[in-house]
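Novice: Below is the structure I would like to discuss, written out as structure tokens.
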Amino acid sequence: MLSVENGLDPRAAIQVIKKKLVGSVKALQKQHVSLDTVVTSEDGDANTMCSALEAVFIHGLHAKHIRAEAGGKRKKHTHQKALPQPVFWPLLKAITHRHIVSDLEHLVFINTDVGRCRAWLRLALNDGLMECYLKLLLQEPARLCEYYQPTALLRDAEEAEFLLSFLQGLTSLSFELSYKSAILNEWTLTPLSLSGLCPLSELDPLTTSGAELQRKESLDSISHSSGSEDIEVQHSGHKIRRNRKLTASSLSLDTASSSQLSCSLNSDSCLLQENGPKSPDHSEEPMSYDSDLGMANTDDPDRSLQEVLSEFSKAQVNSAPSSGPNQEPDTPMFQTPLSLHSLATSTHLHFEGSEELFPAHKSSGTSSGGHKHQLLPQETPDEKQLGTAQAGPAQSTSDQQPSSPVGGAAGQGSGPWKALEYGRVGPKLVVSSPTSPKGKSWISEDDFCRPPQEPALKSAAGLCTSPVQDTPESRAALHGPFSQGPRKSCSLGALDKACVPSQACGNAQPAPAPAPAPAPAPAPAPGVTQDHKNFCVVHRRQMGLSNPFRGLMKLGTVARRGAMGIWKEFFCELSPLEFRLYLSDEERTCVESCSLLRCEAVGPAHSDGRFELVFSGKKLALRASSQDEAEDWLDRVREALQKVRPQQEDEWVNIQYPDQAEDAPEAPPDSLPPYSTLLPEPAGAQGMQLDWTSAQVPEPDAIKESLLYLYADRTWVPYIFSLSLESLKCFRVRNNEKMLSDSHGVETIRDILPDTSLGGPAFFKIITAKAVLKLQAKNTEEATHWRDLVRKVLASYLESAEEAVTLGGSLDEKCQEVLKFATRENGFLLQYLVAIPTEKGLDSQGCFCAGCSRQIGFSFVRPKLCAFSGLYYCDFCHQDDASVIPARIIHNWDLTKRPVCRQALKFLAQIRAQPLINLQLVNASLYEHVERMHLIGRSREQLKLLGDYLGLCRSGALKELCKRLSHRNYLLESPHRFSVADLQQIAEGVYEGFLKALIEFASQHVYHCDLCTQRGFICQICHHQDIIFPFEFDTTVRCAECRTVFHQSCQAVVRKGCPRCARRRKYQEQNVVS
């Protein structure tokens, strides 16, 4: 296999892919969910996520689907190894709508199947259909076997289930990734290395150990299509050709880098902005850097590299500059990124070896020889230099070994080009910006507005012994990780790891006296520790251990206090939206499920591990194994609450921003961007005049209908929303007429919440199964009215749904709990179990599939009607599976099999063995009008009476009868409760024979058992010695009052009342007289 010969073992590659995917998605959620911003191609974590998803589809491909050829620019360099080019476009076409396939195949700059695969992935993320596509793919095992090996990730049921559950976290993100760029026509090194087709050492040449390799993440790549950059590389003292002329493409290959996402220019139109129209063959390879400049010190294996780096960065940012004789003038700490125009200028790099600055160490054989990097053009006042500290003994050098090429670090997004300059104070980050137009600052929000802290200064000052340790370069050397574009990620890039301070900084500058022995890294200062209060979880995450809970935030065993004060252990799972309690880890029976959207309070952790979670209408008293474990649970719950709830602010202040003139001078490069550009938020009424007038006629079934503004495509669009007891409809007004734009069933509405973070109390959002609707009302009162009405409609629906679950009180509590667990996903289908659905038409669904929300209709996919629910589905969700409809059997005695959707078929399979239908309550007249049901009801009553006899017998016959029941013990409890399996057997004509066999077995036991015969009756009319039984319906009759059994013939001859009842009345009269 290619994955074994050329790269990692398939199982090891899966773990690498999962780690990349988990880290990038969590970083994107942390950055974008709270701010409701859109993820673009400029985000470094989006690059990593796309590379990991590409690796998912590449991992385990059969060799026949992998072309072993180099593409494009790589052919020009014979010394470069050919990159494999896996292709799975035919597989993707099989699960994709033909219109989307046509659009991708007609893209101007995408002319290869590889490009279509990569463009398809980004388009799926933009449309929010990645989870849906993966479900469809996993439901096609034959196609997967054709394309993938048995060890592939997509053919591993457990790993595929984890991937599917983890991708649900993408629903909280909005993507606008570029998918039309020509650079997508070839695979880059990152997804190929992650999937195991290429060695990871080629992706990261300075990394030697596999354990350290998993901890590293490649530096975010810059994608640029201009071909005017010429880069010269000079090496002294190495076996590399001097003055080698490199283009952006060759430099990318020389450093074994990869372009992880399509293009930072967001669309192919940007390719034409500066260089005019270009064909895909002439577009340049994106310039990106993935090689690390060193390795971090790993003396403490329990301490996360991320935590150490964060501590030193915060300590250095918070420290105040100290004056010294060697202190250089302060350089600006913030730099606006270069625009595309500035990137068009020529940039050159020179590398000159300086081996004297880097002594050899015996602890590692990895060569990281020093190079002196400087820009050929004259430095301008706009240049910014940041010194980076040299890594410690973990990245030793060797004088006899030639240094491997060191890739320059390039900022992500629209950030400037950066080159490393190794001076006498260590490597410096030099940014040349001849023209500095406005742009987003690459400094993150955590890097400014912090008061100076003296303890942190002292802690950071103790790390280096150099006399010039307080220069701006040395202060910047400890400032890491570098913020990259709009990214605010906790994951470490290659440049971040190179800038980790080592145990001593004696090599930073030559000193007259020999440097002292390296001292262990000091503990974090109190100021730094105080900054770590922003950590969401204080135990496993701060120790640097990965999340072991497979997509969940936390799971474990917790005791819960019951109504009688008795503690009982449950297995608990905390997901981003729910807190669930199971009976045990092995028995996956959910006994409680609480939505975090309705969490009202989180109690403190006590010394014995007790803590409380308060939800609307209930309070959970829980107890963990220790106080630390309880605090860990509470921290995870608070973290989840921060993600699902809007940030509340106590006070609102309206700030009026003056309009800026068009010819206003640009801000200096060293100035901070305004606060409004740091936190992008939807432009509300302050930026545009909203028209609230509407003269449309309300819908006939509307409870509430008014004009609201919906936030879509970064602007507020007016819509007319109509709320009824069944749905929430969205209309667009065109030519003074209402046109249905979308429709959300009440069963799909999860909650409605105020969202003051959008601009004020008049903003709110409705959370549905398909999307999150961000709305703006005319005023606060109107928004409050909408929220109250939607909550009342939801409460009404939930009450009716609960009544449908209990089916009129015919289910006991245990059966209800089992039913709720079995129908957690498809609970809204319960209402159609005993009621014939009404076909409402395709317009009521807004021309969307009721299963996957795809557009259906005559101009799209042909809609298919589900006979069970009366809803319309697409051809993927409805594959013409046939089944009997229980409601039609109950009410119409219609035994015909009708086509149902896959969702309904799965629902019927889940509840197949549950006795949910009480025929006596739903339609008792069916016994009278249908002869077969009359006989079945009679047999069910006989079996019930026989079950009472066998239940009192000590011979063990009841166990034997239960084996013959096939887990239908409810047949012995109630004669009127039926399951879907019973109705299906009735329709097939095998149910009567099944009951007769059970009656024959039970009656034979009663007749021949000494204990059971003694519980028989003697006819009190004829007083015959024959023993009679109540289940002998053909020869006996039973008194309805005292339940005494008589011969049917004797009762007909006497024609009097029950003699036993007559005696009882006589005794009662005598007692009254006496």
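Every residue, even glycine, has its Cβ placed from backbone N, Cα and C.
The following feature annotations were taken from Swiss-Prot:
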DOMAIN    40-182  domain 'RUN'
DOMAIN    551-642  domain 'PH 1'
DOMAIN    701-795  domain 'PH 2'
MUTAGEN   Arg714 to Cys  No change in osteoclast formation and bone resorption
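Show me how these features fit into the shown structure, please.
Specialist: Secondary structure of the domain 'PH 1' (551-642), assigned with DSSP and counted as helix (H, G, I), strand (E, B) and coil, comes to 19 helix, 43 strand, 30 coil.
Taken residue by residue, the domain 'PH 2' (701-795) breaks down under DSSP into 22 helix, 52 strand, 21 coil.
Counting every protein chain shown, the Cβ of Arg714 (mutagenesis position) has 12 other Cβ atoms within 10 Å.
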Novice: Give, as a single whole number between 0 and 100, the mean pLDDT over the domain 'PH 2' (701-795).
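Specialist: Within the domain 'PH 2' (701-795), the model's average pLDDT equals 85.
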Novice: Provide the three-state DSSP residue tally for the domain 'RUN' (40-182): helix first, then strand, then coil.
Specialist: 88 helix, 12 strand, 43 coil
